[in-house]
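Under the heading of natural variants, Swiss-Prot lists Gly218 to Ser and annotates it as follows: In strain: MelZim7. Looking at Swiss-Prot, the entry for natural variant Thr245 to Ser says: In strain: MelZim3. For Thr390 to Ile, Swiss-Prot lists a natural variant annotated as follows: In strain: MelZim3 and MelZim7. Swiss-Prot documents Arg432 to Ala as a published mutagenesis change and attaches the note 33% decrease in signaling capacity. Natural sequence variation is annotated in Swiss-Prot for Ile486 to Arg, with the remark: In strain: MelZim6. The domain 'LRRCT 1' annotation in Swiss-Prot covers 561-620. Residues or ranges marked as domain 'LRRNT' in Swiss-Prot: 622-663. Natural variation at this site is recorded by Swiss-Prot as Thr714 to Ile, annotated: In strain: MelZim5 and MelZim8. According to Swiss-Prot, the natural variant Met741 to Ile carries the following note: In strain: MelZim1. If you look up Swiss-Prot, you'll see 751-801 marked as domain 'LRRCT 2'. Feature annotation from Swiss-Prot assigns domain 'TIR' to 857-993.
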Amino acid sequence: MSRLKAASELALLVIILQLLQWPGSEASFGRDACSEMSIDGLCQCAPIMSEYEIICPANAENPTFRLTIQPKDYVQIMCNLTDTTDYQQLPKKLRIGEVDRVQMRRCMLPGHTPIASILDYLGIVSPTTLIFESDNLGMNITRQHLDRLHGLKRFRFTTRRLTHIPANLLTDMRNLSHLELRANIEEMPSHLFDDLENLESIEFGSNKLRQMPRGIFGKMPKLKQLNLWSNQLHNLTKHDFEGATSVLGIDIHDNGIEQLPHDVFAHLTNVTDINLSANLFRSLPQGLFDHNKHLNEVRLMNNRVPLATLPSRLFANQPELQILRLRAELQSLPGDLFEHSTQITNISLGDNLLKTLPATLLEHQVNLLSLDLSNNRLTHLPDSLFAHTTNLTDLRLEDNLLTGISGDIFSNLGNLVTLVMSRNRLRTIDSRAFVSTNGLRHLHLDHNDIDLQQPLLDIMLQTQINSPFGYMHGLLTLNLRNNSIIFVYNDWKNTMLQLRELDLSYNNISSLGYEDLAFLSQNRLHVNMTHNKIRRIALPEDVHLGEGYNNNLVHVDLNDNPLVCDCTILWFIQLVRGVHKPQYSRQFKLRTDRLVCSQPNVLEGTPVRQIEPQTLICPLDFSDDPRERKCPRGCNCHVRTYDKALVINCHSGNLTHVPRLPNLHKNMQLMELHLENNTLLRLPSANTPGYESVTSLHLAGNNLTSIDVDQLPTNLTHLDISWNHLQMLNATVLGFLNRTMKWRSVKLSGNPWMCDCTAKPLLLFTQDNFERIGDRNEMMCVNAEMPTRMVELSTNDICPAEKGVFIALAVVIALTGLLAGFTAALYYKFQTEIKIWLYAHNLLLWFVTEEDLDKDKKFDAFISYSHKDQSFIEDYLVPQLEHGPQKFQLCVHERDWLVGGHIPENIMRSVADSRRTIIVLSQNFIKSEWARLEFRAAHRSALNEGRSRIIVIIYSDIGDVEKLDEELKAYLKMNTYLKWGDPWFWDKLRFALPHRRPVGNIGNGALIKTALKGSTDDKLELIKPSPVTPPLTTPPAEATKNPLVAQLNGVTPHQAIMIANGKNGLTNLYTPNGKSHGNGHINGAFIINTNAKQSDV
């Protein structure tokens, strides 16, 4: 082992010798040096922010050395050594340069080699501070280890395994000014500091010293700070500090000292700061500081045993004393404790057991700025306690047992800035308690039992007076959290113009109005009203912002209150929802994210942000006394402020007549009467008192069989008469409803409506007012073969022509037939003309011409379209048809309808007056209620006449046909149609419209005819391409001999057989003059071959 040790020391010596041969350099370590070291490969260097980190050996998970270098500032060497030979792994040729501080952590002492050799090896130049911290020294420290560290100013040596140090340890460190040794040292050598005449601070804390050698501090004339804390110096005497007259601060806390001699600090004549904390004092001697007239601060904190009191005049006559910190479970203090120490500025007596204070305690503290009496057991303070502390700015009295604040206690504290009296038992505050504290900025009175009420004043008067704080106009913070306050006082709003924070949380405030939130503070004010008992927040609809208003928002937190969500909070709800008057948004910003309703039951737990304003109601009556109630018996009456309505709810009350109703208050605008599910047979007169004010009448589920207009209140705007026994409504009632009802304000379903001619006014009303009738689609006719929805009917459906008309027509036809037979012989030579006349009277339909049938119609075509497709009508369809090669007369509702007429009547009239109806089918048409009604009218007209009169133009993509209206879907599946964009569009459209052509003569006059009825359908058939190949078989039809046709065309009757659809049954040709033709004229009428292509016509 001895040989191994010698070899190690020899190796280190070789390294040192090599190091001593290197030229010195003052260049600081930089990025280039770091890069070169990484290239070398023995160690790894990396820049980290403004530092460099070196790891040796390179890439090791647990490196032996980790160096952190801040050039020109510090070097930290972190060691992980198992033996002193590991120092050989330090990076070679490293030149760190000048640094101020070197710290070596967890490193071993380098054998018998100086620590300075390691610094030299690393190229560290001129350090002034060395910190050596390690619990693994490897050996005891000696003078040799500190050799060549003459330039050090500060040396800190920390270890836990060193109990003794040599007397000459510090002999070579003559320039040392600050020394710190923490090493569990049990004994201090008497000559340890003999050569340290420049030493200014000694830190020997956290050792195990039991005594100090006499005169050990006598050779250090510059010593200022002596820290001997956390040792075992139980028996200090004045001789321990002999020669230490230059010491200014001494710290002997945590030494287990139980008592001190009265003259222990006699030699410390210049001391300014003494720390006696954390000892075991049960008493202190009188005159302890009599020799220390330069005292500035004394600390006696956390005494380990109770120290009941302090000796009289302990801190008296200290001309420079400023700070006292006394926390030792003190129970009482002498009145002359600080006598004539007039420069004291800070006294901390918090966390003691004081119950009261002598009135003269602060008699001479005219310069006192801060006084801490918190966390004691004070129940009372003398009114004269602060009589002389006129410069006091900070007073802390929290966590005591004080019950009141008198009118004089703070009368001389005009400079007080902060007063904290939290967590006491305060109940009363004299109204003049803060008259003189007009400089107060922060007042904390939270967690007390303050209610601020004046017992001799009426409750209403108390809301109009100021609180005791009204004199503090410059107050910034007023903390009244967790008290018993029930009002927001006027002075908080109107006179505290600098207020920034008002905490009223956890109090007993039960209601708020606009005036309670109208703060005039010129700062951004935060008001905390959470956890009160606020049930009502009433804001007016309109407010006037006076001259005192400023633009600063008041932030009010209203969360966690038991709010009653009734009609009184309407404008508050509007403000929360953002639907508010502008003046509110400029004044308040409310926090309500946790505010929910506590009542009524239906809204319990609902966040106010989700409340709908129309659900907010209040009872009309607040008394249960029948003599005082205005609400009808068996009914519930509420006021709804949202629309200023009185709601009377008498539903399911087994009523047989409308009860007597209260008169509508002048502030109310509406009366809503609910009488659903009763047994009413009739309604009262509209002039009945109370009933005359009803604006919304709900009568569903009664037994009404009729309603007269004089039973409907004049101002009625909503009427629900569904599920009664009504069969009809007369025209006067419908006229009234037409004048007064609003959107979806009428309900008529569930009644057994009779859909006959008497129901025509009702049907027209439902068609004209489909937006007003909320249940229009559920109105059913009961007199049909099966229940039919009224919305699907037209006036022609419910009111067909009189039977008498048909009887008269039959009689006329019969008479006409008799007359024709009677005169047949007389007018034999005119038999052709007579047959034509009979044919014109529906006796010979194949000779009936279209123009003859439609000669009384004003228009060639009625155009049905959605108003959203109007550009197509105006820009294309109308110009092409009215001004094209064949000019047609069109009916367009924008131009040709009668002004003021019913829409359904205009539709029926337009269809009846037009030879064709053109349907411009699009998505807009499908969505249009009126457009679908126009189609339905045209379709039914065509069905009644047995003729095809509808031309469908598909203008745009209509989607899935299966999703269309049933009637329209069926029509499109069974009939042909045109598509906009077809190359033959205009030719096909003009061909499908009525034709007028000049033709031959009959008899003595010219007879102009259009195609036969059969050809009308054939023209429409040409809208879609015809099959290329004709059908292989002729459709079955009833063959009819037409002698008239035969005679007119020069053939025998049996040669001219016509099929009912207008086709020639023999050859599909007609042969005038013995020639066969595919098309031609018969009797002056143009006949079209229905199997011909369009190009053949």
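Here the Cβ of each residue, glycine as well, is placed from N, Cα and C on the backbone.
Within the same chain, residues at least six positions away from Arg432 (mutagenesis position) with a Cβ under 8 Å of its Cβ are Gly407, Pro468. The two recorded residues Thr245 (variant position) and Met741 (variant position) have their Cα atoms spaced 105 Å from each other. Listed variant positions: Thr245, Thr390, Thr714. The one with the lowest count of other Cβ atoms within 10 Å of its Cβ is Thr714. Within 10 Å of Thr390 (variant position), counting C-alpha to C-alpha distances, fall none of the variant positions Gly218, Ile486, Thr714, Met741.
Within the model, the domain 'LRRNT' (622-663) shows a mean pLDDT value of 89, rounded to a whole number.
Using a 10 Å Cα-Cα cut-off from Ile486 (variant position), none of the variant positions among Gly218, Thr714, Met741 qualify. Around the Cβ of Met741 (variant position), the same chain contributes Thr717, His718, Leu719, Asn769, Arg772, each under 8 angstroms and 6 or more positions distant in sequence. The two recorded residues Gly218 (variant position) and Thr714 (variant position) have their Cα atoms spaced 114 Å from each other.
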